[in-house]
Amino acid sequence: MEKKVQIAVYENENFKRVAEIVKKKSIATVCEEALCPNIMECWGSGTATFMIMGSICTRGCRFCYVLKGKPSPLDDEEPKRVAEAVKEMELDYVVITSVDRDDLSDGGAQHFANVVKTVKELNPGIIVEVLTPDFRGNIDAVKKVIDAGVDVFAHNVETVRRLTPIVRDPRASYEQSLNVLKYAENVIKKSSILLGLGETWDEIVETMRDLRSVGVSILVLSQYMRPSRKQLEVKKRYTLEEFKELEEIAYSMGFSAVISLPLARTSYKAKEAYFRAIENAKNHS
């Protein structure tokens with residue numbers, strides 16, 4: 001019998017506190033903008049993923065709910081507001097992501113770096129994970145973000161090679177994403193694959209193998225869920241048993257940490273995955 005996936009929906013004091021801080025600081029979160037199914041769990045445990053550089057994306061990937069259009073100019077006060085919010089939430093691990101900003105010459109890399117540096121300065125000892133766009137393949141932009149003091153660098157390949165032109169914006173490419181990850185050096189690397197878009201089992205395994213070949217050590221596998229009728233239809237719903245089997249295959253390939261669950265998203269259980277990766281790296285060193 002197929003096991004069902006259940007979502008715990010509740011509000012506690014932590015949830016309310018996080019919501020109040022986010023509103024007070026006028027900060028966008030991917031939790032809200034992308035309709036993440038884990039918002040109750042994550043905010044309820046006092047964690048959030050901050051989305052910088054506005055909430056309007058210059059790209060139109062066909063799986064994504066984030067609004068596409070012409071973004072507003074960058075807010076120079078945003079690094080300070082994010083850093084203060086992190087401090088008020090008393091976080092020791094933070095995830096920072098962004099929309100694509102193809103309208104900016106560096107894709108927003110300098111602003112990303114400014115946010116990371118300010119968060120680190122105001123919150124000594126904090127672990128910072130970033131989930132970045134591809135910066136149009138600009139490796140100098142990637143290095144600029146990493147050099148700001150990033151502990152985990154995440155960039156999502158999103159889907160298998162064959163489906164990339166269908167699923168992602170034309171300005172994205174499978175090889176470009178692999179190159180971004182390949183040249184992200186001296187940092188723990190992470191990527192995610194959405195399942196249920198029409199890929200085959202062999203293509204999933206091939207994509208996992210490609211990610212390992214460019215040094216990715218943390219892998220997230222999740223079920224694609226259609227956020228509205230404007231996005232692509234779900235082609236297949238994977239069972240918990242299939243997610244477990246893929247997790248085992250991933251570990252056999254040498255990934256240090258794998259989050260393989262229907263409701264997983266890149267930042268889901270990010271802190272747990274980070275420490276698991278660190279521990280596994282020590283055990284194999």
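Residue numbering: from 1, along the chain as shown.
Just so it is clear, glycine is given a Cβ too, placed from its N, Cα and C backbone atoms.
Taken from Swiss-Prot, the feature [4Fe-4S] cluster 1 binding site applies to Cys31, Cys36, Cys42, Ser267. In the three-state DSSP scheme, Ser267 (mutagenesis position) is classed as coil.
If you look up Swiss-Prot, you'll see Cys57, Cys61, Cys64 marked as [4Fe-4S] cluster 2 binding site. Counting every protein chain shown, 23 other Cβ atoms lie within 10 Å of the Cβ of Cys57 ([4Fe-4S] cluster 2 binding site).
Sequence annotations record features per position, and here Swiss-Prot assigns domain 'Radical SAM core' to 43-256.
Experimental mutagenesis is annotated in Swiss-Prot for Ser267 to Ala or Cys, with the remark: Loss of activity. Does not produce lipoyl product.
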Next item on the list: Under 8 Å Cβ to Cβ from Cys61 ([4Fe-4S] cluster 2 binding site), same chain, six or more residues apart: give me those in sequence order, or none if nothing qualifies.
Entry: Glu158, Val167, Arg168, Asp169, Ala172
Check: So around the [4Fe-4S] cluster 2 site, Cys57, Cys61, Cys64 aside, which residues have their CB within 8 A of the centroid of those CB atoms?
Finding: Arg59, Gly60, Phe63, Tyr65, Val66, Lys68, Val99, Asp100, Asp169
Check: Which three-state DSSP class does Cys57 ([4Fe-4S] cluster 2 binding site) fall into?
Finding: strand
